[in-house]
Structures are given as structure tokens and as C-alpha cells.
Amino acid sequence: MEYNSKDAEEETEDEEEGLKEAEGEEQEKEEVTATSETDDDQEDLPSVLVPTVNIREERLINLAETPAFLCLHELHSKGKLPGTRMAELKAKYTLLHDTVVSTQESEVQLLENAKRFTEQIQQQQVCLQQAEDFPNVFTTEVCKLREQLLKYQNEYTAAQEREYNIQYRLTSLTEEKSIILKEFEKIPKPGEIEKKTRLLKESTEELRKEVIQRRLEIKNLREDVVLKQKQLVREQKELEELMEYQVGLKDDVVHHQSVPVQITKEIEKMTRKKVETEKKNIVLESELKELSDSLKKLENKVNTLAEERDDIMKEVEGKRTLLEVKEREYGQLLKLLELTKENEASSLAERGILDINLRNCLIDKQNYHDELSRKQREKERDFRNLKKTELLLKVSLDALTQAQAMNQRLLLEMEAIPKEYLTLPERRKELHKEVDLARRNLAQQKSLSEAEAKLVEQQIAQENKLLKEQESLRELVFNLGRMTQIKIDEKEQKAKDFLKAQRRYSEIVKEIKSKDLEIRLYKKRKHEIHRRLREFASLYDTIRNERNKFVNLLHKAHQKVNEIKERLKMSLNELEILRNSAVSQERKLQNAMLKHSNNVTIKESIQNDVCKITAKLQEMKEKKEAQLTSMDRLASMITVIEEEMVQLRKKYEKAVQRRNESGVQLIEREEEVCIFYEKVNVQEKIKLHQDVEIHILEEKIRFLKLRIAEKQRQISVTRKLVPIKKSLDADLAVIQIQFSQCTDRIKDLEKLFVNPDSKGRVRFIKGKDLTEEEMIKKLDMLELQIAKKEEKLLEKDFIYEQVSQLTNRLKGKTQACKKDTLLLAKKMNSYQQKIKVVTQEMMALVAELSMKQALTIELQKEVREKEEFIFSCSARIEKGLPLNREIEKDWLKVLRDEEMYAFATAEMSREYMETDYRQLPNGVYTTAEQRPNAYMPEADTELPLPKPYGAMAPFKPSEPGANRRHIRKPVVKPIEI
């Protein structure tokens, strides 16, 4: 949609430029029509203003090929716009298009009606004008001067409006510059960010080192434990081998104990081996001694090993506890590491945002620098042009003074010349009259001969011929002088027109260049804005995805916590219901016992009365029977109550078991809740970071809103600048009517032009055709002019090449110097920032020092006052006088404050208890009366127990209002259990 808005803005700008061009063309055409009014009057053709209004036919447009539909399809194909949104936008666009078509049709109809009515009005106005302007049809010089005055006034007002617009643009640009500078100052400095990142890196490195050290210690302890276990296993194996060897030796001993019996039986056979056996016995005895010694040593060793094993087990347990502690610390450190990682990620994201902002600011700075340099260049160029124009003005003023002096001199000379040329025609006429008289006299003379008369007649005829030739030549000379004057005037006019055209051409070229520069600048800005928008869109997508993840996790955690709270509340409600039911049953049992004791006392009193009273024996018997029946019933009720008590005891035991189980579950859930709270804290920290980022984005949105407000303010100013909207609308309607009339007139003229039978189709141009010689001369002159212009162009090309080479060299030098200036500027900025930071720190330290000094002075004053107060109190006590009334008041105030604090704490605890009591199961607090959540069922045989209503508890209906008293009340349905 942003692209669409930008396209719409560009289209509106193009339309405004088109309207301006149309207005300029209308003015030119008005001038042309004003100049060509005389020709039109001669030809008796109706003249109509032809406005250049470009009305697009919306009915003939294919909606699928419009840029809006194409842009929507592109966005849908890229995945930026969903299908439903695209369909909605298409439907809106089609509706708007239909409304535009209908408005165009109605406008065409209205234009046709207006055209018809305007034609009638024009006809009537022509008739009225012909009637009114009968005596003074011709235009006077006063009217022309009035027209010129109005034209110059309009030009002056247009220049004033242009100047006001330029000043307004300057003010708006200065305001934008100040806003941008404020935002640039708000951006955090890179030095602070680097400090923060450095501190975070140092802390993370220290934590990493500690973690590595702890891991190494844990690893060494585990290796020691493994070595001790291996040593124990090895020693156990050696002990088992020694035990087996001992058993074997015992068997040998037993075997050898039976040998002497065999020896006694076989003395004769073993006489030879006696010595050997004795030797063997000696050896075996020595070995036995050694074995017994070794056994003792082994036993001692086993005891020592068992002691060592106990010590090692104790050490292992201690190490295990230490290991558990270290593992907990390790877990905490891991959590801290995760938090630091998350903080690092958030700081990296912030750093990315700041880098983007910094890059954008640098680009904006470069753009503003370029614009400033361009403005300076334009200023210098305008300054040069101004100097040139001033010089030209001086030259023209000097020339004007010279021309005025020449004019005065010529006027004086003309006055000095004698005015004989004025009397020449009169003298010529007089001489002609005298000559005619002489001729007549000669003709009347009769003394002349015929030959002389003929000669006289011939001379008279020759004289007449010569006079006629003289008159014709005089006329020719006069005509030639007049023609030369006309030609000179035409030449001067053409030269003036040529100079005007040249000036206009140069102005148009300058305007085109400036417009091209502006177009390039706007294109650069557009590309830069698109790039920034893409970066911000990617950042926004990442932030939105992370936020959605965290929000989902939060929702899950909240749901689990709410479920656990609801279960806990349900179990507590059940417990309260059971407790209430047990209390009510105990009360009923006590009442029954009281009734039973009362019945027993009544029975005893009745028996006493039976002994005393004999008259009422029958009645007492009946009463006795009734009492017996009631006793039976009460006994049965007691048995039922006892059974119910047994059942209640069982239920109570079950409830206790459930409570214990729920307590265990609650402990587990509390642990889970603690874990969730830790996660929630982590999520809250992340949320805080996200809130900071959102705050930054909101600041940007606020800045954009400010820009929108500025644009709206500009629009309102432009609307205020154009207060004659209604008159303009009326002019537009008139122009549209004239446009339709012009189209009709053009069609008629085209028909006349195409018609071959019309007489006025061909119009011969007045004047003489040139001869071949004159044409050849003219061509030679034109060729010479072309050759001269080509020479000048070649010279200019050569100069341009040399200047371009010089400028390229200068460009290279300037670019090399730019890098040096950039480095110097960066260093200067860094030093300035350091100086600012140091000065700020110094100022802060000075301020802290001054605050501390002020505090010390105040404390010293208080100490002096307290010492004086203590001294005065001790003096009064030594004298035996009571203390001041102020001390008593202070003590009473302290006591009153303590009482008020105790009362406030009690009130707070009471309110807290009330709020806990008023909290509903869904977590909402209420001050309304609690609805009953259980009811007592009706029962004749046994005591009823309260039963909960469940989810759909009944409510107490309010009294119907005055507007519902005529409606019948609803029938209350019985509760089915």
C-alpha cells in the first residue's frame, strides 16, 4: 500500500505540473487570440478559448491492466498481501471506478446542457453587445492601457505568490532540518554502545573462564574418584587371591596332618624319604609362619583398607555434595549465560538498528550536503547572472543617456534648420499656375506661326510627360522610403523576437537542467527510502516473529497457571463443603443427644408421676407407648446416624488422603510454577527489550506522524492560499464548456477543410515570388552563415574537451582531498565526543561534590541543633525541672503515629482478607454478595447433606421494571437431582 500511495503522490504531482502547463498554454493562447482578434473579425469567424483539459475516459479502461491491479497481483505473488485482502482492495477499487464512470457520465451530460445554455447566452449577449456598442465599436488606447495594467498586476500578484511559496518552503525545510538534528542528537553515541559491549564482553569472558575452571575441577574430581574405585577393585582382587591361597594352605596342612599316620604305617617304606620329609616339614613350618605373618599383615591391611574405604566414601559423599552444589551453581551460571546471550542478542539487534539509523543519517547528511552544495552553486550562478545583468543595466543606462543626448541634439538641429521645405509645395503650385498662364497666353497669341504653335504644343506635351514621370518617380521614392522603413521595423521586430526566443530557450534549458537535477535527487531519495523500508520491514518481521513466540509461550504458561489455580480452588471448595457438612452433622448429632437426654428425664418424671397419680394411668400408658415409639424411632435414627458417621469418617479419611495427594501435587505444581516464574521473568526481560525496541519504532512512527501533520498543514496552507475555489470551479466549468464547443467547432472546421467544394479552402498569400537569382543569393548567404556557425561549434567543442580534461583532473584531486577531510572530520568528531564526555563527567562530579558539601553543611547544622537540645535537656534534668512541652508533643505524635500505623496495618490485612474472600475462581475480584453454591435436599428419613449446584447455579431474579410489569412472570422449574 505504501508503493500505491507513493505512485498516487507522483501521479498527483504530474497532474499538478500538467495543470500548470495547461494554465501557461491557456495564457499563451489568450495572447494569441487577443492578437488574432482583428483577423478573426475580418474573416467573421467565431473565436473560442481552447483549454488543454486532458479528460481520461474511464469507461474504456480495462481494470485488469491498471497499475493498482498489477501492483496488487505483484504483492500477492510475493506473499506480502493475502488473497482476502487483495479481493477486498479490488472490490473497493472497482466501486471507486464505477463511481468515477458514473460521475464522468453525469459530467458529460451536464456539460452538454451547459454548452447548450451557454450558446443561447452567448447569442443573447452578442445581440445585447451589438445593441449597446453601436456608436463606439472601435477599441481605444485607454482600453489597451487598462489591459496592460491588469496584465502587469496579475504578473505582480503571481510573483508575490511565488515568493510566499518559496519562503514557506524555506521555513518548512528549516523546521525539518531542526527536527532531523533533534533526532540525530537523540540517537545514542557509538562510544557509549562500544563501552556497553566491551563491559558485556568482559563479563561474559570472566563467566566463561569461571565455568571452564569449575568444569576442570569437576573433571579432576571425577578422575580422582575413578582412580580410587579402580584401586579399591584391584586391592579387593588381591585380597580374594590371598584368601584362596590361605584356604589351599589350610587344606595342605590338613593333608599333612594325616601324613604322620601314614608314615607310621609305612615307616619301612619311607625310611629313605624321612630326611627329605623332615626337611620339607621344616620348610613348610617356616612357610606356615611366614603365611601366618602374611595373613596377619593382610588382615591389618584389610582393616586399614576398610578404614580408608570408609574415609574415601565419606570424602566421595562430601565431594558428591560439593559436586551437586557446583552443578547447581553451574546451572545458575548457565541460566546467567543464557540471559547474557539473550541480552547480547538484544544488544546486537539494537546495534543493528543503530547501525541502520547511523547509515541512514550519514546518507541523509550526504544528501543534504549535496543539496547544499547544489544550492550554493545555484546561488553563485545567480550571483554571477545578477552581476552580468547589473553590468548590462549599466551599459544600457549609459546607452540610454547617450541616445537621449543625441535625440536632444538632433531636435535642436532640426529646430535650427530653416523651414523652407514646408513652403516648397506651395511655390511649386504657384509656379505651375504661372506656367499654365504662360501657356495659355502663348496659345492665345495669334502672331505665332503654325510651326511655332506645333513646337509649343510638342514642348507642352513633353513637359506634361516629364511632370507625370516626375510625379511617378516621386511616388516611387516615397513608396521605397516607406518600404525601407517597414523592412527596417520588421527586421528590428524579428531581431527582438529572436532575442526573446534565445532568452526563452536559455531559460527553458536551465529549467530543464534544474528539473533533471531535482528528478535525480528525488530518484536517489526514493531508492534510499525503498532501501530503508526494506530494512525496517525485515527488522519488523524478525521482531514480530520473536514477539509472537514469546507471546505464545506466555499464553501457555498463563493457561497452565490458571488451570492449576482452578484445580486448587476446586479442591479447596470441596474441602470447605466437606468441612461445613461435617460441622452441620456434628451439630445435628449434639441436638439428637440433647433430645435423647431430655426424653430420658421426661421418662423419669413420668414414672414418678405414675407412682403419684393413679387416676391418669391410662393416659400415661398411652403417653408411654408414644414415648416408646419415639424412642424406637430415635434409636433407629441414632443407628442410622452412627452408620453415617462411619461413612463420614471413611469419607473424611479419603478426603485427607486426597488432600495429602493434592498437597503433594500442589508442591510439584509449585515447583513447576517456580520454574514457570523463572521463565516468565526471562520472558519479561525479553519483553522489556522488545518494549524498548517498540518504543523506538513508536518514536519513528511519531516522527512520521509529525511529517504527515506537516504535510497536512502544508495542504491546509495551500488551501488557504486558494480561497477562490468556487470561482475556479466555475471557471473550470466554463472552460470545459468552451472545450466542448471548441471540439465541436474543430469537427465543423475539419468537415469544411475536407470538403472540396468549399470556396474558402484555399487562401493565396500576398507578396511577390523570388526570382532564381535572388534565391541563389539567399542560398549562398545561408551557406556562409552555416559555415560560420560550424566553425564556431568546432571551436566550442575544442574548448569543451580541454575544459572537461581539466575538470576531470580537478575531480580526481578533490576526491583524494575528500578522503583526507573525511578522516580528519572523523578524528575531530571522536575527539569532540571524548571532550564532551569528559566535560560531562567533570560537571557531574562537581555537581555531586556540591550536593555532598550542601548535605554535610545541613548535617552539621542538625548535629549542632541536636547537641544544643541535648545540653538543654540535661541542664533541665540536673536542675530538677520537667522537659519542654514540645518534647511531650513530639512523644505524643510518635505514639499517635504508631497507633495509626497499627490501625492501618490491621485495616490493610482486613481488606486483604476481604479481597481474598471476594476473589472468584476465575481470578476476578468482586464486592457482590456470594451466591449459594450448594442446597439442602428434602428428606424425611435421614438428615440431608448439602449438595453443590455445579456450573449452572440459580440466581435471585430482580423485580421487573415498569416497562415489563405487563409481561407474565416465568414459571420456576423444579430442580432435578
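Including glycine, each Cβ sits where the backbone N, Cα and C put it.
Just the original residues are modelled here, none of the noted substitutions.
Going by Swiss-Prot, these are the annotated features:
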type	residues	note
MUTAGEN	L232 to R	Abolishes interaction with Ccdc42
MUTAGEN	Y245 to D	Abolishes interaction with Ccdc42
MUTAGEN	D541 to R	Abolishes interaction with Ccdc38
MUTAGEN	R547 to D	Abolishes interaction with Ccdc38
C-alpha spacing of R547 (mutagenesis position) relative to D541 (mutagenesis position), in angstrom:
10
Surrounding CB atoms that lie within 10 Å of the CB of D541 (mutagenesis position), all protein chains:
10
Inter-residue C-alpha distance, R547 (mutagenesis position) and L232 (mutagenesis position) (nearest angstrom):
57
Could you state the CA-to-CA distance between Y245 (mutagenesis position) and L232 (mutagenesis position) to the nearest Å?
20
If you skip the near sequence neighbours and keep only those at least six away, which residues in the chain come within under 8 angstroms of L232 (mutagenesis position), Cβ to Cβ?
L305, R309, I312
C-beta crowding around R547 (mutagenesis position), within 10 angstroms:
15
Would you mind checking how many other C-beta atoms are within 10 angstroms of the C-beta on Y245 (mutagenesis position)?
14
